[in-house]
Amino acid sequence: MEETFVPFEGIKNDLKGRLMCYKQDWTGGFKAGFRILAPTTYIFFASAIPVISFGEQLERSTDGVLTAVQTLASTAICGMIHSIIGGQPLLILGVAEPTVIMYTFMFNFAKARPELGRDLFLAWSGWVCVWTALMLFVLAICGACSIINRFTRVAGELFGLLIAMLFMQQAIKGLVDEFRIPERENQKLKEFLPSWRFANGMFALVLSFGLLLTGLRSRKARSWRYGTGWLRSLIADYGVPLMVLVWTGVSYIPAGDVPKGIPRRLFSPNPWSPGAYGNWTVVKEMLDVPIVYIIGAFIPASMIAVLYYFDHSVASQLAQQKEFNLRKPSSYHYDLLLLGFLTLMCGLLGVPPSNGVIPQSPMHTKSLATLKYQLLRNRLVATARRSIKTNASLGQLYDNMQEAYHHMQTPLVYQQPQGLKELKESTIQATTFTGNLNAPVDETLFDIEKEIDDLLPVEVKEQRVSNLLQSTMVGGCVAAMPILKMIPTSVLWGYFAFMAIESLPGNQFWERILLLFTAPSRRFKVLEDYHATFVETVPFKTIAMFTLFQTTYLLICFGLTWIPIAGVMFPLMIMFLIPVRQYLLPRFFKGAHLQDLDAAEYEEAPALPFNLAAETEIGSTTSYPGDLEILDEVMTRSRGEFRHTSSPKVTSSSSTPVNNRSLSQVFSPRVSGIRLGQMSPRVVGNSPKPASCGRSPLNQSSSN
């Protein structure tokens, strides 16, 4: 993204670029037909369950002022508006954990002030949203998104681990509360007797750990040996919501003399019940807030503005990674401006604001990449079969596929249809294997399934329909509140723990923490699997010092969230990492080491073959995963980043790609080869090339 700080320049460029493809955003989605429902349903479950969980967390933290009704309504309204008039339709909006934390701090502050109290909390938070919106307007107009790249991996991964800790904290706190008598409840009820409280707590542990373990297991279903491919894909994509249903069903097993309140379930008023819509008229009470608190609302608003600026922009950035080969322009500045209007609207409606969320945004793009792959593959396979039936030559077959590929694209007038060029280059490479390009072709010469898989690049079905549909479905959950209230709260605590653990793989900060606790005699095992490149290029002592710095900073941020009033300042600590990384860390670490430890992209090295004989034997019988499994493996689960496979030079901090560099300039990443660090599987072999077996700093430190 080009840096521009001329007022309104970034917004103007974003609007100009997105308006040119606005019509195509809709027609492309409708042309996909019913196939668009698969990514829509996938991202709906990924959005709805966390929002329901955050609603239960807010209900407890705000004494019932805010519930799942408000979090679902905010997510639905903001999502629908963004999908219609937003810049980047791949970006998913929703109420996020940082917003819940900030609103918890604000409620505790208001509750402790007689001038505000519980009754004026929403009115005061409305003023906070007004100030937040004004600051977001200023940031968008001045082009602040131009410097989002200065938030390096240090800040992003530390923030991610902080959120994981807060998720786990909420899960533990919720489970402990299952053994206690809830506030605002009649303590004389049978279910609150000591014996029944203990029974409720133990049953809550069963439900929570049941969801956690089965949810984690289902995420790896695509690599299972059992079941058909479609069944494994179904479990991998929808296993977590299915497990929520399963364990909710298990919660209804107790019967007979068991009190009705065991286990405890989600509490929220129905949206049509008397008093449930009091939030929507909060704007009438905003003038009742004392002037000193209206001015004072600027302090938490500045923290929320910083938080949204960072979180929203990074979510949009991860949804538009270059490996997705997106054809349409970005819209960082305009989307931040729109977020300001959405925040203002939410404040006036008395609901918590929504912003871009991680990892749902890159998950949305990934699901649409799978859809585009399926659509392209079906069209090209049908074209190839028709060409073979008419005894076409190899050259004619590729010409026909080029034409079919061209019809599948609706490129903008100012963009080049890169797919046509790549098919042409693939054809040239194919002649080295097949001989005469004009020779007759049949299925023994041209393996339709394999050859077309090799030709297809990673592309995304960029459109607005899936985002609009999933937001509408989230809104439908508000009407389904009587059904949602059947979910046990302990299942939601298990889901919080699931989100915490699920966010750790792919976080290099977490991987370094694990490395510090690995016995020196066992560190070589890290090298036997795909691993971060810094493991081979940076001395272990430097890795340890850098990790200790990050851990200390993380604990300071986490400790800050425990301080009643000062806790609202934790986003400022994340922003402070920019000057710390730019000016302070270079004084203590070598630039080359910092470049590897704080790489802009997620880079990893292939496994080092410590047992070459065993590797050869295994490699001769290895079968390769399907494309959907590859897309799961190629992206980190914590932030939805693409993994970049490279073979680092032990003597240098720089890395050289495993594949031929000249090929990387011709071919875009393929679905069937990107995980293996290849650019074109039809030119390069389908197995990763082993890295040099030189001694890495990790080996040297562990051999002592």
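The backbone N, Cα and C atoms fix where each Cβ goes, and this holds for glycine too.
Original residues only: the substitutions mentioned are not part of this model.
Swiss-Prot annotations:
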MUTAGEN   SER74 to Pro  In bor1-2; reduced boron uptake
MUTAGEN   GLY86 to Glu  In bor1-1; reduced boron uptake
MUTAGEN   TYR373 to Ala  Does not affect polar localization and vacuolar targeting
MUTAGEN   TYR398 to Ala  Affects polar localization and vacuolar targeting; when associated with A-405
MUTAGEN   TYR405 to Ala  Affects polar localization and vacuolar targeting; when associated with A-398
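All features noted in Swiss-Prot, drawn onto the structure.
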residue : record               : DSSP class
SER74   : mutagenesis position : helix
GLY86   : mutagenesis position : coil
TYR398  : mutagenesis position : helix
TYR405  : mutagenesis position : helix
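Note on GLY86 (mutagenesis position): other Cβ atoms within 10 Å of its Cβ, all shown chains, come to 24. Of all the mutagenesis positions listed here (TYR398, TYR405), the one with the fewest other CB atoms within 10 A of its own CB is TYR405. Around the Cβ of SER74 (mutagenesis position), 27 further Cβ atoms fall within 10 Å across all displayed protein chains.
Checked against SER74 (mutagenesis position) by C-alpha proximity, the mutagenesis positions GLY86, TYR398, TYR405 yield GLY86 as the nearest.
The two recorded residues GLY86 (mutagenesis position) and TYR405 (mutagenesis position) have their Cα atoms spaced 29 Å from each other. Here TYR398 (mutagenesis position) is positioned 10 angstrom away from TYR405 (mutagenesis position), judged by their C-alpha atoms.
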